[in-house]
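Participant: So Swiss-Prot has the following annotated:
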- C284, C287, C302, C307: Zn(2+) binding site (BINDING)
- A354, E374, E415: Mg(2+) 1 binding site (BINDING)
- E370: Mg(2+) 2 binding site (BINDING)
- 319-453: domain 'Nudix hydrolase' (DOMAIN)
- Y281 to A: Loss of homodimerization; when associated with A-283; A-284; A-287 and A-384 (MUTAGEN)
- F283 to A: Loss of homodimerization; when associated with A-281; A-284; A-287 and A-384 (MUTAGEN)
- C284 to A: Loss of homodimerization; when associated with A-281; A-283; A-287 and A-384 (MUTAGEN)
- C287 to A: Loss of homodimerization; when associated with A-281; A-283; A-284 and A-384 (MUTAGEN)
- Y318 to A: Partial loss of decapping activity towards NAD-capped RNAs (MUTAGEN)
- F356 to A: Loss of decapping activity towards NAD-capped RNAs (MUTAGEN)
- E370 to Q: Loss of decapping activity towards NAD-capped RNAs (MUTAGEN)
- E374 to Q: Loss of decapping activity towards NAD-capped RNAs (MUTAGEN)
- Y384 to A: No effect on decapping activity towards NAD-capped RNAs. Loss of homodimerization; when associated with A-281; A-283; A-284 and A-287 (MUTAGEN)
- W390 to A: Partial loss of decapping activity towards NAD-capped RNAs (MUTAGEN)
Amino acid sequence: MSSVKRSLKQEIVTQFHCSAAEGDIAKLTGILSHSPSLLNETSENGWTALMYAARNGHPEIVQFLLEKGCDRSIVNKSRQTALDIAVFWGYKHIANLLATAKGGKKPWFLTNEVEECENYFSKTLLDRKSEKRNNSDWLLAKESHPATVFILFSDLNPLVTLGGNKESFQQPEVRLCQLNYTDIKDYLAQPEKITLIFLGVELEIKDKLLNYAGEVPREEEDGLVAWFALGIDPIAAEEFKQRHENCYFLHPPMPALLQLKEKEAGVVAQARSVLAWHSRYKFCPTCGNATKIEEGGYKRLCLKEDCPSLNGVHNTSYPRVDPVVIMQVIHPDGTKCLLGRQKRFPPGMFTCLAGFIEPGETIEDAVRREVEEESGVKVGHVQYVACQPWPMPSSLMIGCLALAVSTEIKVDKNEIEDARWFTREQVLDVLTKGKQQAFFVPPSRAIAHQLIKHWIRINPNL
C-alpha cells in the first residue's frame with residue numbers, strides 16, 4: 001500500500017512540475033489547491049517547480065509560485081538555485097523577479113533561537129545616569145569630588161598605562177589611567193580649551209568613598225562615583241605625558257583599542273564617540289554660528305538667538321550614531337559562507353561584507369543592497385543576530401545572517417578587492433589554527449568574528 005502511495009505522489013509531483021515547465025497556470029493552480037504541500041517538492045535531480053518555470057522562461061508562473069511562498073533558496077543536485085538557472089539561460093526578467101522578491105522562507109539550517117550577547121565595546125563599568133545631565137549643580141559638585149574619575153583623551157586617543165607585575169611572565173594589561181580632580185584641575189579652569197563629557201556613575205558601590213569621609217559635607221554625599229571624559233589639545237597632552245611618564249595615549253585606534261579590558265573598552269567607546277561628535281560640530285549645522293556644550297556633553301546649543309535649531313528638538317543638536325549592516329552571507333545550501341576583503345586590509349584577511357544603511361532603508365534591504373553592490377550575489381532571507389558599538393568614530397554595527405539566492409560572484413572593484421565562498425571546513429581551520437592558514441578573519445573582539453562563529457555553531461552537522 002505504501003509503495004502505491006509513493007507512486008501516486010511521484011505522479012502528482014511530476015504533473016505539477018510539468019505544468020510549471022509548460023506554463024500551464026490553470027493546471028498548476030488546480031494541483032496546488034488540492035495539494036499545497038507540493039510547492040517545494042523536488043524531483044530526482046533536485047529540481048522544484050520554480051526551477052522548471054525559470055528554465056523554460058515562464059515569468060507568470062515564477063511570479064505565481066513566489067506569491068505562494070515558494071522557497072527560492074533550494075539548491076538542486078547541480079548546486080543551482082532557480083535564480084542561477086534563470087541567469088544561465090538568459091531570462092533576465094525572471095532573474096529580476098527572483099532577485100528582487102523580498103524575504104523568502106527561512107532555510108532549515110537557521111534557528112529561531114538567537115541568544116542576546118554582549119560584544120566587545122558593549123560592556124561597561126557605568127550607569128549613564130542620563131537624568132543627571134541637566135543638573136548643572138550636581139555635575140559641578142562631582143567635578144571637584146575627590147572620588148570622581150577622569151579619563152583623558154587627546155585626538156580621541158585615551159590615556160592608558162600598563163598594569164600587572166613587572167616580574168610576571170604574562171603580557172601586561174593595557175588599562176585606562178583613572179585620574180582624579182587634583183590631576184586635571186588646571187584644565188578644568190580653562191573650559192574654552194577642553195571638552196568635558198559626563199559618562200555616568202559606577203555600577204558597583206565601592207568602599208573608596210569612605211576614604212574621603214570628611215572631605216565632602218555629609219549632606220552633599222550621595223554615594224555615587226562619577227566618571228568624566230576630558231578631551232585636551234595635543235600641546236597640553238604632551239605636557240601631561242612629561243609629568244606622568246608611566247602613561248601614554250593609545251593609538252592608532254585600530255587595532256590598539258582592542259587591547260583594553262572589556263568593560264573599560266565600553267567606557268572608551270562611549271567617550272570616544274561623543275568626543276568625536278564634538279570635534280565635528282563646533283559650529284551649528286543649521287546656521288553656521290558658534291555653539292556651546294550643554295547637558296553634560298550630550299547637546300550642543302547654538303549661540304544665535306533666532307536660530308531655528310533652538311525651536312523644538314533637532315537631531316543636529318545631539319550626538320549621532322551611524323547604523324551599519326554587517327552580514328555573514330550563507331550559500332543557498334548552507335555549507336559555505338561569503339567573505340570579502342578591501343585593499344587596505346592586511347594581506348590574507350577576509351571578513352563579512354558591510355555597509356552603511358541609507359535614509360529610508362530597512363536593515364533587511366540594506367543587507368541585500370550592500371551584498372549585491374559589493375559581490376553581485378543576491379540575498380533573500382535576512383535574520384538579525386547581534387550588534388556592536390564601533391567608535392570609529394560612532395557607528396552601530398548591526399550583525400545579520402543573510403541567505404544567498406544566487407552564487408555567482410561579480411566583485412565591484414570600487415567597493416572591495418575580492419570576495420570568495422569559503423567552506424565550513426576552511427573557516428573552522430582558520431578559527432582553530434589562525435594565521436597558519438592561507439587566509440585569516442578579524443580577531444574575536446570584532447563582530448565579524450562572532451558572526452562567523454555563530455554560523456559555524458548553527459551548522460554542526462553539515
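Glycine residues also receive a Cβ, built from the backbone N, Cα and C atoms like all the rest.
From a predicted model like this one, the values you see are computed outputs, not experimental measurements.
Could you tell me the structural context for the features on the list?
Facilitator: Sequence-distant contacts of C307 (Zn(2+) binding site), defined by Cβ-Cβ distance under 8 angstroms and a gap of at least six in the same chain, are C284, T286, C287, N289.
All chains included, 24 other C-beta atoms sit within 10 angstroms of the C-beta of A354 (Mg(2+) 1 binding site).
In the three-state DSSP classification, E370 (mutagenesis position) falls within a helix.
Counting Cβ atoms from all protein chains shown, Y281 (mutagenesis position) has 16 others lying within 10 Å of its own Cβ.
In sequence order, N289, A290, T291 are the residues of the chain that are 6 or more apart from F283 (mutagenesis position) and have a CB within less than 8 Å of its CB.
C287 (mutagenesis position) falls within neither a helix nor a strand when secondary structure is assigned with DSSP, and so counts as coil. Neighbours of C287 (mutagenesis position), defined as other CB atoms within 10 A of its CB across all chains, total 15.
Taking the Cβ of Y318 (mutagenesis position) as reference, residues of its chain lying under 8 Å away and at least six apart in sequence are, in sequence order, Y298, K299.
Counting only same-chain residues at least 6 apart in sequence, those with a Cβ under 8 Å from the Cβ of F356 (mutagenesis position) are D322, P323, V324, V325, A366.
The C-beta environment of E370 (mutagenesis position), restricted to residues of the same chain at least 6 apart in sequence and closer than 8 Å, consists of V325, M327, L353, A354, G355.
Same-chain residues at least 6 positions away in sequence with a Cβ under 8 Å from that of E374 (mutagenesis position) are, in sequence order, G340, L353, G355, V411, D412, E415, I416, A419.
In the three-state DSSP scheme, Y384 (mutagenesis position) falls into the strand class.
Secondary structure at W390 (mutagenesis position), taken from DSSP and collapsed to helix, strand or coil, is strand. A C-beta separation below 8 Å, combined with a sequence spacing of at least six in one chain, links W390 (mutagenesis position) to F121, A269, V324, L396, M397, I447.
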Participant: List the other residues in this chain whose Cβ sits within 8 Å of the Cβ centroid of the Zn(2+) site residues C284, C287, C302, C307, in sequence order.
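Facilitator: My list of surrounding residues reads P285, T286, G288, N289, T291, L303, K304, P308, S309, L310.
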Participant: Tell me the Cα distance separating Y384 (mutagenesis position) from Y281 (mutagenesis position), rounded to the nearest angstrom.
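Facilitator: With the alpha carbons as reference points, the distance is 32 Å.
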Participant: Whose Cβ lies within 8 Å of the mean position of the Cβ atoms of A354, E374, E415, the Mg(2+) 1 site, other than those residues?
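Facilitator: So the extra residues in range turn out to be G340, Q342, L353, G355, E370, V371, E373, S375, D412, I416.
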Participant: About how far apart, in whole Å, are the alpha carbons (Cα) of C302 (Zn(2+) binding site) and Y384 (mutagenesis position)?
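Facilitator: The separation of the Cα atoms works out to 38 Å.
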Participant: Have a look around C302 (Zn(2+) binding site) and count the other CB atoms within 10 A of its CB, chains all included.
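Facilitator: Result for C302 (Zn(2+) binding site): 23 neighbouring Cβ atoms inside 10 Å.
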